[in-house]
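**Q** Sharing a structure below in structure tokens format, with a few things to ask.
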Amino acid sequence: MPRSFLVRKPSDPNRKPNYSELQDSNPEFTFQQPYDQAHLLAAIPPPEILNPTASLPMLIWDSVLAPQAQPIAWASLRLQESPRVAELTSLSDEDSGKGSQPPSPPSPAPSSFSSTSVSSLEAEAYAAFPGLGQVPKQLAQLSEAKDLQARKAFNCKYCNKEYLSLGALKMHIRSHTLPCVCGTCGKAFSRPWLLQGHVRTHTGEKPFSCPHCSRAFADRSNLRAHLQTHSDVKKYQCQACARTFSRMSLLHKHQESGCSGCPR
């Protein structure tokens, strides 16, 4: 340890310490070289300090508990283990490798969490939290309600049709009630766009015209059907005369006209 740590700091901050005086005033920190045997013997502490139990009186623990604490009888443990060792070593060389069955696997240790302990823990949890038992019941009721709603069918009161959604049933009921009525002729329709196409037949408006010819139509669906007549692909064929048509309606009209098997 440096000697600067052993110096006492002066009280006056302006005063500078004199280290030479401090060395003369503390002669016990100076040792003579080389050390002789007398100095070494004086530095060794007495036996009372090295072994305090020899000089201190017996404590309460030593007088009361120490006689009860006896060393472990290792010999008795060895004697208890010796029959097992003798039993294992008593097998002869013939039995050790011929006709001996393999040792059975060790039985599993009994689980500390048995069914009774689990049930008791659940009972304690339900007793501590009364609302805990209602949560599974509420979930079960919600699942049952969803299943009933999924299985529930909406029946039409005008016919025997059934629908899984209420919106689909309402759209179907419009086909019975026909709420869209024409103001000119009184004809009713289930959809407003159907009524709009019908009104054009009274006004003569035909906003949908064919780009290939001069024909025009009041409804877009009629224009779409007319465009198939301009197509090169005619997939509807008459089996009697092998004529092809672009629309199924034209094929039916051809068959109703009395096809004799030859083109006219």
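Cβ atoms are placed via backbone N, Cα and C, with glycine included.
What Swiss-Prot records for this protein is below:
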type	residues	note
MUTAGEN	Lys98 to Arg	No change. Complete loss of sensitivity to FBXL14- and BTRC-triggered degradation and loss of ability to repress E-cadherin/CDH1; when associated with R-137 and R-146
MUTAGEN	Ser111 to Glu	Predominantly localized to the cytoplasm; when associated with E-107; E-115 and E-119
MUTAGEN	Gln196 to Ala	Loss of binding to KPNB1 and nuclear import; when associated with E-191 and A-193
MUTAGEN	Cys210 to Ala	Impairs binding to KPNB1, IPO7 and TNPO1 and abolishes binding to KPNA2. Localizes to cytoplasm and nucleus
MUTAGEN	Arg247 to Glu	Mildly reduces binding to KPNB1 and nuclear import
**Q** Give the sequence-ordered list of residues that share a chain with Arg247 (mutagenesis position), lie 6 or more positions from it, and have CB atoms under 8 Å from its CB.
**A** Ala225, Gln228, Thr229, Tyr236
**Q** Just jot down the residues in the same chain as Cys210 (mutagenesis position), at least 6 apart in sequence, with C-beta under 8 A of its C-beta; none if empty.
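**A** Set apart from Cys210 (mutagenesis position) by at least 6 residues yet with Cβ under 8 Å, we have Ala216, Phe217, Leu223, His226, Leu227, His230.
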